[in-house]
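Down below is the structure, laid out as structure tokens.
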Amino acid sequence: MKHLLTLALCFSSINAVAVTVPHKAVGTGIPEGSLQFLSLRASAPIGSAISRNNWAVTCDSAQSGNECNKAIDGNKDTFWHTFYGANGDPKPPHTYTIDMKTTQNVNGLSMLPRQDGNQNGWIGRHEVYLSSDGTNWGSPVASGSWFADSTTKYSNFETRPARYVRLVAITEANGQPWTSIAEINVFQASSYTAPQPGLGRWGPTIDLPIVPAAAAIEPTSGRVLMWSSYRNDAFGGSPGGITLTSSWDPSTGIVSDRTVTVTKHDMFCPGISMDGNGQIVVTGGNDAKKTSLYDSSSDSWIPGPDMQVARGYQSSATMSDGRVFTIGGSWSGGVFEKNGEVYSPSSKTWTSLPNAKVNPMLTADKQGLYRSDNHAWLFGWKKGSVFQAGPSTAMNWYYTSGSGDVKSAGKRQSNRGVAPDAMCGNAVMYDAVKGKILTFGGSPDYQDSDATTNAHIITLGEPGTSPNTVFASNGLYFARTFHTSVVLPDGSTFITGGQRRGIPFEDSTPVFTPEIYVPEQDTFYKQNPNSIVRVYHSISLLLPDGRVFNGGGGLCGDCTTNHFDAQIFTPNYLYNSNGNLATRPKITRTSTQSVKVGGRITISTDSSISKASLIRYGTATHTVNTDQRRIPLTLTNNGGNSYSFQVPSDSGVALPGYWMLFVMNSAGVPSVASTIRVTQ
């Protein structure tokens, strides 16, 4: 099967044109680990390169022979270079400004570094701006850091009409004072539709040096920690023992990177959970028995104990006592029935649970066990139990004492009948006090399978009892698989990305329009669409400021579907009726930053509030985020702007670890979160 991908190619004239070339499908029906990779490719903006005829370009500095126009001459062997000489070179930031002479619907930029084997001037941190008049530039439409190599770099962003484009080089990849560009192109969308009011907004884009296939929020800093594999663009053929990571700091906008070797663990396709002490436990994947621990307070990676069973594509979940349960994972480490095991943070050991059988939770995937035990929807619950909500039709209770056990919880069904398997769908606990879980999307088989619009509400009771399951609204607006989702402070669930037919490493049949499920109304609402494909290997996380971080996709080496970026979605609750950012309530004081389950917290705010919630810090990979869950809080008004609330007394509801505390005013506008650690 062949698909068409639009690429911008530079010819020998000054004019760059867009041509369409066939692209061989990658990954279709082929296990990931068997692929061989050649060179990095990145996903270009959806659209075409704009003709560079009649452009006028200016730059802040240029070396004689390397003038500004050398970056638009269609010759990859020439390049613009800032001035260098014996008397001190001008330091960054350096700017390159394009006047296209006419207004275009701009949605991206490509930058080819110099191709002569010299790294001088390679751009690291950067920002991209648009303007209609060349004077008013506003805030960046994209910013971040590019990987330091000679491949073409892209900044993809939401379409905006503009005549002027400016690239600002903030740093040089090797810390030198120069900037150089061999070729620069600007991309246009076929049309422009302004975002509709009341449906949230996308942007800006964060350019990354890696494809973020896995991520977590660092609870003590609020930074987004991301990683790919042993390479920034590929996972196949790994030598093991190495992982490329990046982090983005929302407070500064700075993207940094780190190569992790201390844990001797390629952490691609892992299980991820934040344990009861707040350490992020990363298990298996390319190095299928390994465990790596990330400690946010010290910003350090720590080697953990090997698992009893080698695993990849397994899920894991933190339990009521702070331990971590994992099961399945036949993508790597051998294909056989991989029963449960438990990690103890106190003893730093894994213990097998031979009677916590994986067989009851298997799907009927046409690729067999290699796929059927992947990405379980796991929820730590009361009394050390773990509820498995899917993706199989069968639901189960897992028990973690002694040798473990498993008991059927029935099937995921409603008055519309028994739901099929929903591999690579999502499950979100949006009200942990009431045991409410929203499940949606997915497909019967992992790949080459049509997605579903099915959505269900599962209500948990005591461990071992059959949960109540009903159909949610009329289901999703859009069938999707390989999508992602987060629970929001107000209890709604934001759903984005995915494909109508699941094909790994293909950007075909993408879903661009997100949805929000509002449980009080039992209704899904469409939101403003984005323009960057987010499918296989994409991630989403809730930020402490109430926005959504959504990025990644690809990691397939010699392909054109690698997405080295993320976007921010700002939900409508952060805007007022005029479409401007609303004034937020602020938490000015908390009586404690650490509380035992059942304990009370008193807070002070700068204004009146009406609601509050706790949301556990999230981790995400391969459609799975078992850490996030929401607790709606009952507030007591102590007078003035002082309020108190009680944390639920059951640690199966209020799992130990780090939580985000949000307060909301009568208009539903949330605060920036304060971090609360819940202990046993």
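Quick reminder: no glycine exception, Cβ is built from N, Cα and C everywhere.
Taken from Swiss-Prot, the feature domain 'F5/8 type C' applies to 42-189, supported by sequence analysis. Note on the domain 'F5/8 type C' (42-189): mean pLDDT across this stretch is 97.
The number of other Cβ atoms within 10 Å of the Cβ belonging to Y313 (Cu cation binding site), over all protein chains shown, comes to 26. The Cu cation binding site annotation in Swiss-Prot covers Y313, Y536, H537, H622.
For the mutagenesis of W331 to G, Swiss-Prot gives this note: Reduces substrate affinity 20-fold and catalytic activity more than 6000-fold. The structure shown keeps the original residue.
For Y477 (mutagenesis position), the same-chain residues lying six or more positions away in sequence with a CB closer than 8 A to its CB are T453, T513, E515, F524, K526. Under its mutagenesis entries, Swiss-Prot includes Y477 to H with the note: No effect. Improves catalytic efficiency 5.3-fold towards D-galactose; when associated with S-424.
One mutagenesis experiment named in Swiss-Prot is Y477 to A, and its note says No effect. Improves catalytic efficiency 2- to 3-fold towards D-galactose and 1-methyl-alpha-D-galactopyranoside; when associated with A-535. Improves catalytic activity 4.7-fold towards D-galactose, but only 1.8-fold towards 1-methyl-alpha-D-galactopyranoside; when associated with S-424.
Around the Cβ of V535 (mutagenesis position), the number of neighbouring Cβ atoms within 10 Å comes to 29. V535 to A appears in Swiss-Prot as a published mutagenesis result, with the remark: Improves catalytic efficiency 1.3- to 1.8-fold. Improves catalytic efficiency 2- to 3-fold towards D-galactose and 1-methyl-alpha-D-galactopyranoside; when associated with A-477. Improves catalytic efficiency 4.9-fold towards 1-methyl-alpha-D-galactopyranoside; when associated with S-424.
A C-beta separation below 8 Å, combined with a sequence spacing of at least six in one chain, links Y536 (Cu cation binding site) to F482, Q499, G502, I503, P504, F505, E506, G553, G554. The active site, proton acceptor annotation in Swiss-Prot covers Y536 and is backed by experimental evidence.
DSSP assigns Y536 (Cu cation binding site) to coil, not to a helix or a strand. The residues near the Cu cation site, meaning same-chain residues not in Y313, Y536, H537, H622 whose C-beta sits within 8 angstroms of the mean position of the site's C-beta atoms, are A213, C269, H375, C424, F482, P504, T621, T623, in sequence order. Rounded to a whole value, the Cα-Cα separation of V535 (mutagenesis position) and Y313 (Cu cation binding site) is 16 Å.
In the domain 'F5/8 type C' (42-189), the DSSP tally of helix, strand and coil residues is 5 helix, 67 strand, 76 coil.
Between Y313 (Cu cation binding site) and W331 (mutagenesis position), the C-alpha separation comes to 6 Å. Ranking the binding-site residues H537, H622 by how many Cβ atoms sit within 10 Å of each one's Cβ puts H537 at the top. Across the structure, H622 (Cu cation binding site) and W331 (mutagenesis position) are spaced 12 Å apart at their Cα atoms.
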